[in-house]
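Since the structure comes first, as structure tokens, the remarks are kept for the end.
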Amino acid sequence: MEPDSKKVKLDIFNFPTTRETRTPEEVAESYAEAVKSHPFYDNVHSVVDFYDSGTIKDGRGQIIGVVLREALPKYAASMASELLTSAAVRTSLRSMMFGGEPPLSGIAGYFDYRGSPVELKSRKTSFTYEHEAAWPAVFPVVDYVSEIYRHVAPERWKAQNDAIPDLVRIHGTPFSTLTINSRFRTASHTDVGDFDAGYSCIACLDGQFKGLALSFDDFGINVLLQPRDVMIFDSHHFHSNTEVELSFSGEDWKRLTCVFYYRAALGEPASYAEYQRRLEKSKTDTRFTPVVHHVRVKENGTSVNRPSPVYPISQSPFWVPMVAHCLQHCASAAQCVHEAMTADGSRLAEMMFGESLSTSDGIPLRGEDEKVKANGDSTPRPLSRLGGFSETNLMVSTAVEKKKYLDSEFLLHCISAQLLDMWKQARARWLELVGKEWAHMLALNPERKDFLWKNQSEMNSAFFDLCEVGKQVMLGLLGKEVALPKEEQAFWIMYAVHLSAACAEELHMPEVAMSLRKLNVKLKDFNFGGTRYFKDMPPEEKKRRMERKQRIEEARRHGMPSGSHEKRANWLTNDSFDYQTEDCVIDYAQHKWVLPALHAKEVTKTVRTGELPTTERVVRVLVVIPDPQSKLENVDCKLEVPDMVGSSSEWERLMSSPAVHRVLSAAQRNLQLPDSVTHGNVQTHFAFHSTLPTDIYDFVVLQHVLSRIPDDAQASAYIRRAAALCSGCLFVVETDVQCRQYYTLKYSIRCSYDTVAPLFFQQLHRVCYGTKTARVRTKGELESLIPTVCCARYKLQGSPLNTTVHVVSPFPSCEVQNLSSALCDRA
């Protein structure tokens, strides 16, 4: 009995109308798989949060990165941000760096498309092609970043500038490509494909956010980037972003960054061959006049795409002045203290900060079940039309019931005989090639269960050819030229289930071998660049499809407000020699904009990249400790807390640390003033906080003094008073009442922690310093007290008091710049 074709067509596309997202179990599985290869690093995993401009080097003196604050003019950042915001779109291509979820990311400029299903390689990105008229808006920011790069690392800049093909430069700079990220917390990765002999540059173009520091994972260093900040760095070191610091669930935030780099594959022989092919083709096209008339081949060096070697850094709070540009006046003196503090067996840190730099048995870290997902801001979204299909259990189970509709006996009554014949032939050809490859795999390993999909194989080409026919089958079933998103979803999942079942039933492959996930990935490839296989089709089919494509495009144009979709279709098949057609001259004088070279000279004038000079003079450090309000002996913390607090799981967790119990059983630290101590050429002096001396020291350390001053205005005034006693910088040592993982915690756990933490740390301060009611502050509260420039925050690892050290310049920012400039002039 013949099936009713109308009912069949209706039933084929009658899929569940529930939101097309994955189940929680599927999301969790995807997340776990992603973080195996690309883990997230939270703030707790680092030692230093670096806030100011500085030059960061590894243990052998090689530059990791140079960061410059507010180095971009406002107009340049604003112009680029306005254009590039739309370049960051949901993409599954970088989902492994976002816990298995598609982040907001995109590329602009030129790209090689090596390993991509896009056939036409080494050319403009679709974004630049589609926004060619507006593209010059990025030229100022690209010019400024390039000049900053040239001033900071001239040898690297020159190597990159000499290697990059002129055809793919962005506005004459050594950058070929931009990567734009929006609200994207990246997991640990290196930038594979960047030019080995150069550096990459990153700029924050826009945003309102806290946290999301650029973390150099192997060094424990976080660099806080805010709008208009620029960093030149070795992108072959593993790097990531720390958590966003949200005060409450649903807090609004935004962050737009741009990475500037040279994609090394654009200078390889295959790319030059593509450039030359396009150039020769353009000579026969009288309708198009190229901007560039020859291809100059350049030496590209060797890019091995391996992570840079890691030479660890010995860190202490005194490492910060060795790095910060605004503290270079005291860098050599700080180096003396740093070396003495990090020497084997040194107890200098305990003398200055009240505890060692690292404690192995401090307050325990949280379990993953207490934390929000690192990509938790990525709310579930419908799949993109450029994707494959939803893999939810409901969608899959429905598709299993409907896969029969792609059998020939059903299609016979629903589509043309010609299209059915094409379907049968393409399907048979693909299954034949899959069978051959599977037989070869079994010959090598009879126990094999998984099918290895080779992207460059004949089987892969046959799959895309089958997809082209399948797309026409879908349109034939619908009886229209354009499918709705939900119709595409329904068809492609049914298509994948049908093919997976065919592999199992006809080729006797294990069900897991040709999995739905594997087919979904390849369908995403097809929907992004399936036109690459058009050239392999028979001439009569090419003609029929071209006519059909023309009708579809015409229908799209009539129904859309802009030509963006037409542009995209044109980009996929664009084979012209259109390099540098987007370029133009920027008249900086007419706009009254500062020239990039002059601007770079100004913003980099305090940059120090050479070796630090040594000093033999005596370095004097003043350590200020709280006055002993009273002598407290044998304090039992449990007697000091209400029963409800003392019995809470949070209190028990904090009290579980052996280091905490050592603090509780130790003698009070400030019962008497210690004598001055000399370590080499480092002299350490001590004073109570109420009787500051009048002498000037190289460095002043305030050891838990502010916890004795509850009034914020008075505490800020005290910092200013102490800063006046040092010629180098000030170290503010205080308890951070928020735990190091605070912004990664679930909000219910945060609330439980907030209830007990102040009382817990007050107990420790009573024992350590005799402070009856310590004023313990959050990181934000502490930093708001600083009246000058806070250069960095150093975190004593495993500290039972959760101690942090803020490194503070004694001078306001304008005085810092003048002092640094004077030092550079003398140098």
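Glycine is treated like the rest: Cβ placed from N, Cα and C.
Every residue here is the original one, so none of the noted swaps is modelled.
Pulled from Swiss-Prot, these are the features on record:
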BINDING   His189, Asp191, His239  Fe cation binding site
BINDING   Arg255  2-oxoglutarate binding site
MUTAGEN   His189 to Ala  Impairs DNA base J biosynthesis
MUTAGEN   Asp191 to Ala  Impairs DNA base J biosynthesis
MUTAGEN   His239 to Ala  Impairs DNA base J biosynthesis
MUTAGEN   Val259 to Ala  No effect
MUTAGEN   Glu391 to Ala  No effect
MUTAGEN   Lys436 to Ala  No effect
MUTAGEN   Lys518 to Ala  Decreases binding affinity for both J-DNA and normal DNA
MUTAGEN   Lys522 to Ala  Decreases binding affinity for both J-DNA and normal DNA
MUTAGEN   Lys524 to Ala  Slightly decreases binding affinity for both J-DNA and normal DNA
MUTAGEN   Asp525 to Ala  Abolishes preference for J-DNA-binding
MUTAGEN   Arg532 to Ala  Decreases binding affinity for both J-DNA and normal DNA
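Feature map: annotations from Swiss-Prot on the structure.
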| residue | record | contacts (Cβ under 8 Å, 6+ apart) |
| --- | --- | --- |
| His189 | mutagenesis position | His38, Met97, Phe238, His239, Ser240 |
| Asp191 | mutagenesis position | Ser200, Ser235, His236, Val259, Tyr261 |
| Arg255 | 2-oxoglutarate binding site | Asn181, Ser182, Arg183, Phe184, Cys204, Asp206, Gly207, Phe209, Leu212, Val244 |
| Lys436 | mutagenesis position | Met459 |
| Lys518 | mutagenesis position | Phe451, Trp453 |
| Asp525 | mutagenesis position | Ser116, Pro117, Phe464 |
(request) Would you list the other residues of this chain near Fe cation - those whose C-beta lies within 8 angstroms of the C-beta centroid of His189, Asp191, His239 - in sequence order? (result) Thr186, Ser188, Thr190, Ser235, His236, His237, Phe238, Ser240
(request) Taking the Cβ of Val259 (mutagenesis position) as the centre, count every other Cβ atom within 10 Å, in any protein chain shown. (result) 20
(request) Please report the number of other Cβ atoms within 10 Å of the Cβ of His239 (mutagenesis position). (result) 26
(message) What's the number of neighbouring CB atoms sitting within 10 A of the CB on Lys522 (mutagenesis position)?
(response) 19
(message) On the three-state reduction of DSSP, what should I expect for Arg255 (2-oxoglutarate binding site)?
(response) strand
(message) For Lys518 (mutagenesis position), which of the three DSSP-derived states applies: helix, strand, or coil?
(response) helix
(request) For Asp191 (mutagenesis position), just give me the three-state DSSP call. (result) coil
